[in-house]
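Visitor: Variant annotation in Swiss-Prot: ARG51 to Gly, described as In strain: L27; the structure shown retains the original residue. One natural variant catalogued in Swiss-Prot, GLU392 to Lys, is accompanied by this note: In strain: L27. Here the residue is the original one, but Swiss-Prot notes a natural variant at this spot, PHE405 to Cys: In strain: L27.
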Amino acid sequence: MASLIYRQLLTNSYSVDLHDEIEQIGSEKTQNVTINPGPFAQTRYAPVNWRHGEINDSTTVEPVLDGPYQPTTFKPPNDYWLLISSNTDGVVYESTNNSDFWTAVIAVEPRVSQTNRQYILFGENKQFNIENNSDKWKFFEMFKGSSQSNFSNRRTLTSNNRLVGMLKYGGRVWTFHGETPRATTDSSNTADLNNISIVIHSEFYIIPRSQESKCNEYINNGLPPIQNTRNVVPLSLSSRSIQYRRAQVNEDITISKTSLWKEMQYNRDIIIRFKFGNSVIKLGGLGYKWSEISYKAANYQYSYSRDGEQVTAHTTCSVNGVNNFSYNGGSLPTDFSISRYEVIKENSYVYIDYWDDSKAFRNMVYVRSLAANLNSVKCAGGSYNFRLPVGEWPIMNGGAVSLHFAGVTLSTQFTNFVSLNSLRFRFSLTVDEPSFSIIRTRTVNLYGLPAANPNNGNEYYEMSGRFSLISLVPTNDDYQTPIMNSVTVRQDLERQLSDLREEFNSLSQEIAMSQLIDLALLPLDMFSMFSGIKSTIDLTKSMATSVMKKFRKSKLATSISEMTNSLSDAASSASRSASVRSNLSVISNWTDASKSTSNITDLVNDVSTQTSTISKKLRLKEMITQTEGMSFDDISAAVLKTKIDMSTQIGKNTLPDIVTEASEKFIPKRSYRVLKDNEVMEINTEGKFFAYKVDTLNEIPFDINKFAELVTDSPVISAIIDFKTLKNLNDNYGITRMEALNLIKSNPNVLRNFINQNNPIIRNRIEQLILQCKL
C-alpha cells in the first residue's frame, strides 16, 4: 500500500539522529582548513584576520588630576580647584574681577631674614616686607578690596611641597592656609565671582571639586611620584578645549582602512512600514464552514526622505509562535465552524526584515557591532464578515497587540526578483485593548490579534528608530561584494514553497484515476517515492534523511507518539483493575484522556461532539492496525507521488516541507467505519454519524457505547466510498450485497472495476478526494 511511505517515515525517524551524529563525526575528522599567509587570503575574500579599529565611546571619564598645564591667563571655571606648583620665589599667581577682588600669592624661600622686596602685581611695582624663619616655603596671600586700597597679607601657607590651591565656588574664593601637613581651606567673599580671571606664572593642575579630598592630600603631602619626573611635559591649556559638535544620526564613519578593505560604521535613522499577510480558506460544501485563517509573510515597498535623501525601502513581515484557536457551532452542515484560526499573543514574536538602497546595505556581508533602537507600535485588528448563505453573518471583530523591540540580527529577504541581505528586527508582543470576539457566537472577550483582519484597513503600520553597524567593505566604493560570500543568518524558502504549493494544487485535475488506484496499491518506499527527482542512490538517501528530520516533528508523528503512550497507560491501568472496566472507560480511550468520568458522562449526551472527538484518532488507529482495504493515506501518498513526478519545481530543499505538509493536510474530510456482522457504524471528522445494515443499507439507531467497544476490538476501515455515496449508488444503479460489502471494506479491486466502467458516482467520489489533496 502507498501509505507504507508514511509508516516508514514514522518508524525510521530515529535514524536521523544517528545520521547527524555520523555526519558530524565525519566532518570533524576530515575537515581541512587552509589559511594563506599575509594580511589577506585573496582579494575577493575578506581579510583572514581582521579586528576592530578605534571604538568610539560617548562616555566621558573626568580625570582626578588633570595636567600639568603651562603658565597662562584665563577665566577659571567654577567648581574646579587650581593646584599651582611653584618652582621659584616670586609671584605665583594674580587674580581679580576688577571690581571688589584683587589677590596675589607670593612665594618666599626658607630661611629669609626680614627684608623688603619689590614685586610687580597687576602691572604695578609693589614693595612688601617679608620674613621666613622656617625650613619650609611660605606663600603670602596679598589681598585688597578696591583699586585704590593697599595690599595686605590675608593668609599664609607654610609648605614644603610648594603647592597652592584656588577654587571658585558658592560666591566665594577658596584657598589653603596654615602649615602642611595640616593645612586647611578658607574663603574670601566677592560679589562678582564669575568674572574673576587669573594670571598663573607656574605650572598648574585642574582637579574637580568632587575630588577635593585628593586636592587636600596633594597640598599637604605632595603630588604623586609620576608627576615629578621629567617625562611629564606640561601642555597648553588650549588642549583642554573641546569642540562641541552635535552627533549626526545619519553618517558614514571610516573606522579603519587598508589598501583593499576598510571598516565603515553606518549610523542610520529609519522609518519601518509593514503590514501583516493573511490567508482565509473556506471549506467546500454548503458554505457554512471555514478551514483555516492564518498569518502569511507579507512584503511592502515604500519610499521616505532621510536627511534630504530619498530612500527606497523594502520590508517583509512574518510571525512566529502563533496560537491556534477553533470554533465549532455544531455538527449540522449548516452550523458555522472554523477549523483553525491563528492568534498572536504574548508568547508570539513578529519579525520584520528591513532593507533600503543606501550604502549601509550595499556591501552588508561582514558585519559586527550591530545595534538598534526602535519605538513601539500598537496593531489593532478590524472586522471580518463570515458571509453565510442564509441568516445573520458571524463577525470576527477587534483584538490588539503592541510590538516592542527585542533584538536585531542579519537576514536574507527573498523578493520576486532578487535576494537581499537585510536586517531582521525582532519584536516581542503584549496584548492590548480591545479584546476580540466572534459576534453572534459564544466566542467573546479573548485577547490577542487574530489573523482575520490584522491590518484593519490600514495600508501599513509605521514605526521609527535607528540602527548602527560596522561593516567590512572594499576600499573601492565601486566594487560590489559578491552575494555568494554572504554569511547571513537565514535562508528563507517561503517563496519557493509558495510557488510549489500553487503548482501542486493545479496538478490535481491532471491525475488519471485508474493509474492512481494502481499506484495507491503499490508499497512505496523511500527510493521509489523520490526517484522521480534524482536518480542516484546517494542523493536519494540524503533526501530521505532530510524528509525524516522534518517529518518526525509533524502533527502525525506527534499524535502517534501520544496515542501510543495513552494506550500503554490505559493497558497498564486495565491490568491493575480489570474489574472496573466499563463502556465509559472504553470511550475515554478515544476521547481526551484529561477529562474526568463525570465530564465523559456529560459528553455522551452530545453524540455529535463525542463522535467528532473520536474520529480525529481513527486515522491513527487505522495506521497502527493496517487492513487489506484501501485507506485515505494510500490515496494521499499516491497523489503525492504523482504530483512529485509531475512537478517542475520540486527540489531537495523543498521536499521535506511538502511531504510533511501533505501528510497533515491532504484529504482533511475523512470518514471511518467499523464492521460487525451485518451492521456498519460510520463517523466522519465533521461529527456526522451513521449506523446501517449491509444488505439493505437502511439506517438503524447509532449507539456510541457500542461504537466505542467496536473501535477498541475491531479494525478501523477508511470509508473511501462513504454511506452517502453508497446510498446514492444503490438507489440509482442497484448493487448486490457482496458489492456493497466490498465497497464498505474499501476493496481496491472492486473500486477499480467501478472506475473502469466509468461509473459517475464512484468517479465523482474519487475526484472529490483528489481535489482535497491540497496544500
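Backbone N, Cα and C atoms are what each Cβ position is placed from, and that goes for glycine too.
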Visitor: How many Å lie between the Cα of PHE405 (variant position) and the Cα of GLU392 (variant position)?
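Guide: Taking the Cα atoms only, PHE405 (variant position) lies 41 Å from GLU392 (variant position).
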Visitor: Look up PHE405 (variant position) in the DSSP assignment and reduce it to helix, strand or coil.
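Guide: DSSP assigns PHE405 (variant position) to strand.
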Visitor: With Cβ-Cβ distance below 8 Å and at least 6 positions apart along the chain, what are the contacts of GLU392 (variant position)? List them in sequence order.
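Guide: ARG440 - these are the non-local Cβ neighbours of GLU392 (variant position), listed in sequence order.
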Visitor: Can you tell me how many other Cβ atoms are located within 10 Å of the Cβ belonging to PHE405 (variant position)?
Guide: 18
